[in-house]
Amino acid sequence: MSRPLVITEGMMIGVLLMLAPINALLLGFVQSTPDNNKTVREFNVYWNVPTFMCHKYGLRFEEVSEKYGILQNWMDKFRGEEIAILYDPGMFPALLKDPNGNVVARNGGVPQLGNLTKHLQVFRDHLINQIPDKSFPGVGVIDFESWRPIFRQNWASLQPYKKLSVEVVRREHPFWDDQRVEQEAKRRFEKYGQLFMEETLKAAKRMRPAANWGYYAYPYCYNLTPNQPSAQCEATTMQENDKMSWLFESEDVLLPSVYLRWNLTSGERVGLVGGRVKEALRIARQMTTSRKKVLPYYWYKYQDRRDTDLSRADLEATLRKITDLGADGFIIWGSSDDINTKAKCLQFREYLNNELGPAVKRIALNNNANDRLTVDVSVDQV
């Protein structure tokens with residue numbers, strides 16, 4: 001007759017210690033490892049594509065979550081419990097074009113002339129209407145792109161914001177020299193630009209406190225553009241990002257845009273993604289209030305060739321770069337123009353099932369647990 005097994009307190013503690021890492025992994029907890037440069041992170045991919053537009057053709061896109069493990073709003077709603085994006089919410093000051101091509105100033109045109117109270121009132125209305133759930137727990141994205149709060153960065157199509165800002169100061173001080181006028185225009189623009197962006201974010205966090213809030217595209221990098229041809233972010237841009245800690249400390253999530261361009265080489269496309277993710281991770285590491293998630297915005301089409309889906313090679317190389325650098329996941333974005341006909345919906349579903357979905361599952365979500373979740377946050381290499 002066998003003797004009964006006696007489980008001692010020491011044995012029980014040993015078993016619990018062995019099970020603890022497994023339980024933490026299954027429950028999605030974040031754990032530090034003995035190496036201070038490594039941490040265990042959850043990795044999530046979000047669906048921010050308006051595929052609800054295809055429902056009228058009998059195409060439901062259930063496989064997004066069921067087959068590929070991508071976080072998708074219930075019933076494929078565009079705004080739901082996982083993610084909600086607010087396009088140009090509120091009444092930010094902006095210079096817009098009317099149907100005739102004439103420039104019209106909305107709410108003052110530039111932040112230093114804008115009515116913040118009016119903007120916040122409209123923003124609250126938009127938020128209540130578009131995210132009615134007060135306990136919304138997902139990723140909340142504020143997509144405002146009319147101007148940037150760093151005066152220098154309003155170039156190209158955004159140059160009118162600098163021009164108007166300078167004109168206002170020159171009218172007030174006709175005897176000032178050009179340098180003094182521009183310095184004052186810069187000071188005012190950045191002061192009130194910060195105020196509008198800060199107060200908007202505060203309002204969003206007050207009204208939907210369970211959400212993870214961030215501004216689309218920030219931090220910027222501008223790498224692999226005509227004026228910044230390197231894959232690395234330019235030092236000036238990085239210094240300006242450091243000065244924007246007022247924004248990044250308040251955000252819960254950093255959302256750099258890593259849209260690819262056809263006119264780059266395959267290696268440059270990987271470099272573009274690497275440089276922008278690396279900069280977001282650098283900023284995230286500097287923050288003192290809380291750990292900031294980094295979720296790059298990823299489009300499955302080439303930004304400068306919108307009728308062309310990303311190739312399998314570009315999908316695999318760039319998704320692998322995002323995971324290898326240690327981001328917390330990424331957000332798959334799509335335009336309504338991508339799927340505004342039945343033919344486009346059918347073509348996109350084929351692409352999803354043949355290329356995009358399998359690549360996401362294979363590279364981002366189906367990696368070995370240690371390779372996927374234990375990531376090196378020392379991002380010295382792009």
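Residue numbering: from 1, along the chain as shown.
Every residue gets a Cβ built from N, Cα and C, even glycine.
At each noted site, the model still has the original residue.
According to Swiss-Prot, the active site, proton donor annotation covers GLU145. A sphere of 10 angstroms centred on the C-beta of GLU145 (active site, proton donor) encloses 14 other C-beta atoms. In the three-state DSSP scheme, GLU145 (active site, proton donor) is classed as coil.
One natural variant named in Swiss-Prot is ASP371 to Ser, and its note says In clone HYA-2.
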